[in-house]
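Database features (Swiss-Prot):
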{"type": "DOMAIN", "residues": "159-286", "note": "domain 'Fatty acid hydroxylase'"}
{"type": "MUTAGEN", "residues": "HIS171 to Ala", "note": "Loss of activity"}
{"type": "MUTAGEN", "residues": "HIS176 to Ala", "note": "Loss of activity"}
{"type": "MUTAGEN", "residues": "HIS183 to Ala", "note": "Loss of activity"}
Amino acid sequence: MAAEISISASSRAICLQRNPFPAPKYFATAPPLLFFSPLTCNLDAILRSRRKPRLAACFVLKDDKLYTAQSGKQSDTEAIGDEIEVETNEEKSLAVRLAEKFARKKSERFTYLVAAVMSSLGITSMAVISVYYRFSWQMEGGEMPFSEMFCTFALAFGAAIGMEYWARWAHRALWHASLWHMHESHHRPREGPFELNDIFAIINAVPAIALLSFGFNHKGLIPGLCFGAGLGITVFGMAYMFVHDGLVHKRFPVGPIANVPYFQRVAAAHQLHHSDKFDGVPYGLFLGPKELEEVGVLEELEKEVNRRIKSSKRL
C-alpha cells in the first residue's frame, strides 16, 4: 500500500491546544496603569493581528492490491477477447479445410467408382462374350462338348476358390515381406484415388488374360481348362475389388452388398488385419472370419462387426 502526501496552504488561523505566542501572566489580571507605555496598549492588537498560515497535510492511500486486481481484470478481459478471436479464426480455417477434404474425398471416390464400373463392365462383357463364342465355335461340328464345358466351369469355380488361398499366402509371405515397400501404401492414409498397392491387381490380371486368350483361341480339353482358370481368376478379382475396395475401405459405394451379413463379417475381419492386433491375422479376405476363428478371437470379430454397424447407422 502506497501513501501520497498532498500539502496546501491557507491564511486561516488554526487553533491548537497551546498558543505559540503566550501572553504574559500579568495579563490575566487587570494590567497596571502605566502612563506613556505604548507596548501595554498595543500588545493585544499586535497578537490579534498576527496570523499563522495553516498547513494542511492530506494523506491519500493508494491500494496496490485493488489497482492490481483492476488491472488484472482488464488484462483478462483483453486476453479473453483475443482468445475468442483466435478461436473464431481457427474454427473458420478448420471448416474450410474440412470442406476441401470432403470435396477431395468425394472426387476421389467418384474417380475410382468410374474406373471400377468401367473395368467391371468391360471384363464381364468380355468374359460372357468369350464363353459364348468359344462354345458356339466348338459346337460347329454338331456335337455338344459337355465334358469340356463341365471341366471349364469346374475349374473356373476352383480357380476362384484357389485365388483366396493364393492371396492369403502372397499377402503374408510377399506383400508383408519383400514387397512391403509397395504394399505399405495400402496401410497408410491414401492421397488421391489410387495407391501403389493397386499394381498387384494389374499383376494378377496378366495370367488371367493369358489363360483366357489361350483357351479362347484353341480347342480341346487343356485349352478349356485354361479358359476356365482365367475365368475364375477374373471373377475373383471383380469380387475382391467390390468387397475389399468398396465395402471395407469405402473407395466407392457398393449399395446392398454392405447389408449382407457374411460380407459384414468379412469387412470387420479385414479391418482387424489393419489394426495389427493379432500379428496381421487374417491375411485372407473372404475366409478372414475362418482365420480369426482358428486363432480364437471371434469375440473381437463380433465387437468390430457391431462397431461398423453402429458407425454406418450414424452416417
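Note: Cβ is positioned from N, Cα and C throughout, glycine not excepted.
Long-range Cβ proximity for HIS176 (mutagenesis position), meaning a same-chain Cβ under 8 A and a gap of 6 or more residues, is found for HIS183, GLY280, TYR283. The average pLDDT for the domain 'Fatty acid hydroxylase' (159-286) in the predicted structure is 91. Within 10 Å of the C-beta atom of HIS171 (mutagenesis position) sit 20 other C-beta atoms, taking all shown protein chains into account. In this structure, HIS171 (mutagenesis position) is part of a helix by DSSP. Note: the domain 'Fatty acid hydroxylase' (159-286) comprises 98 helix, 0 strand, 30 coil (DSSP; helix = H, G, I, strand = E, B).
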